[in-house]
Amino acid sequence: MQNPFVPQLVYIEPRALEYPLGQELQDKFENMGIEIRETTSHNQVRNIPGKNHLQQYRNAKSTLVIGVRKTLKFDSSKPSAEYAIPFATGCMGHCHYCYLQTTMGSKPYIRTYVNVEEILDQADKYMKERAPEFTRFEASCTSDIVGIDHLTHTLKRAIEHFGQSDLGKLRFVTKFHHVDHLLDAKHNGKTRFRFSINADYVIKNFEPGTSPLDKRIEAAVKVAKAGYPLGFIVAPIYIHEGWEEGYRHLFEKLDAALPQDVRHDITFELIQHRFTKPAKRVIEKNYPKTKLELDEEKRRYKWGRYGIGKYIYQKDEEHALREALESYIDTFFPNAKIEYFT
């Protein structure tokens, strides 16, 4: 995806128009000539066009729903943060392996919430509860928030809010390069801006509808030069023919692009490919021609939260992946911090 996301269809909850952002977005999309429909609830969007499941799925991915977030209880977001902060749900990307395939289920449309101040007030309450500890908030658990922020500027508002806080830190990750409007945000070093990166094979075969790797790396350089703490998530680390060379090439590219003066505070998060049985069913339905390897027989089973287990690589494969990636990071980014491998 080279151009910033523009929805083909917009739904608005009437209550959203009681908030300035809701009104602003309605005006914006009217001026752009985009069809706007009313929906009673952002959870009950019906009549998305399409003759069959695949058409409806693809159309849903280019549909934006403007709503009010009613649930202000934040979920946990370990290991990346204490809490997930819910500014948006859903994503315009088509990553075959994404866990949102199952958590979003029958609602793959993108939702943005306009009661931003209420969400930030709730974050402040969580910070007070945990004082004097720092509290980290993850803004990309259920969406790629950067992908829609050129339209909403919600993320920019949040970055500046956390920039003024004493005990709050914001984090998010993106596969999009449309970051220019965020470069002048007053972040005060309180927001870690992370990019999802991967071997060429994975991006080419499993990440349609996202920015190319070179564009992500270019954006990462801009972000680092704007003074943001920078991070990279390598996920999913995926075994494929020539994977050792593929991942080495990724780190060589990153090393060639990142200036030395922005390397003093870089983090890496490493996540091996995993899938659940329900995810496999949904992935094969939504992307019937995918090359993604989803063979339970080749994997080992690991129990997860809520009793839903996942299939991950065998111990020897996991060890090889971890050893290879950690050695590349050690070679090219010896001062970086590896936050976790999972």
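Cβ atoms here come from the backbone N, Cα and C positions, even for glycine.
Cβ neighbour count for Cys98 (mutagenesis position) (all protein chains, 10 Å cutoff from its Cβ): 20. Residues or ranges marked as [4Fe-4S] cluster binding site by Swiss-Prot: Cys91, Cys95, Cys98.
The domain 'Radical SAM core' annotation in Swiss-Prot covers 77-305.
Under its mutagenesis entries, Swiss-Prot includes Cys91 to Ala with the note: No activity. No iron-sulfur cluster formed. The Cβ of Cys91 (mutagenesis position) has 26 neighbouring Cβ atoms from other residues within 10 Å, across all protein chains displayed.
In the three-state DSSP scheme, Cys95 (mutagenesis position) falls into the coil class. In Swiss-Prot, a mutagenesis experiment is listed as Cys95 to Ala, annotated with the note No activity. No iron-sulfur cluster formed.
Cys98 to Ala appears in Swiss-Prot as a mutagenesis experiment; the accompanying note says: No activity. No iron-sulfur cluster formed.
The annotation that Swiss-Prot gives for the mutagenesis experiment Cys141 to Ala reads: Performs first half of the reaction. No effect on iron-sulfur cluster formation. Listed in sequence order, Asp75, Ser77, Ala84, Pro86 are the same-chain residues at least 6 apart in sequence whose CB falls under 8 Å from the CB of Cys141 (mutagenesis position). According to DSSP, Cys141 (mutagenesis position) sits in a coil region rather than a helix or strand.
Put simply, Cys91 (mutagenesis position) is 10 Å from Cys98 (mutagenesis position) when counted between their Cα atoms. Take the mean position of the Cβ atoms of Cys91, Cys95, Cys98, the recorded [4Fe-4S] cluster site; other residues of that chain with a Cβ within 8 Å of it are Gly93, His94, Tyr97, Leu100, Gln101, Asp144, Lys175, Glu207.
Using a 10 Å radius centred on the Cβ of Cys95 (mutagenesis position) and all shown protein chains, the other Cβ atoms total 24. Averaged across the domain 'Radical SAM core' (77-305), pLDDT for the predicted model comes to 96.
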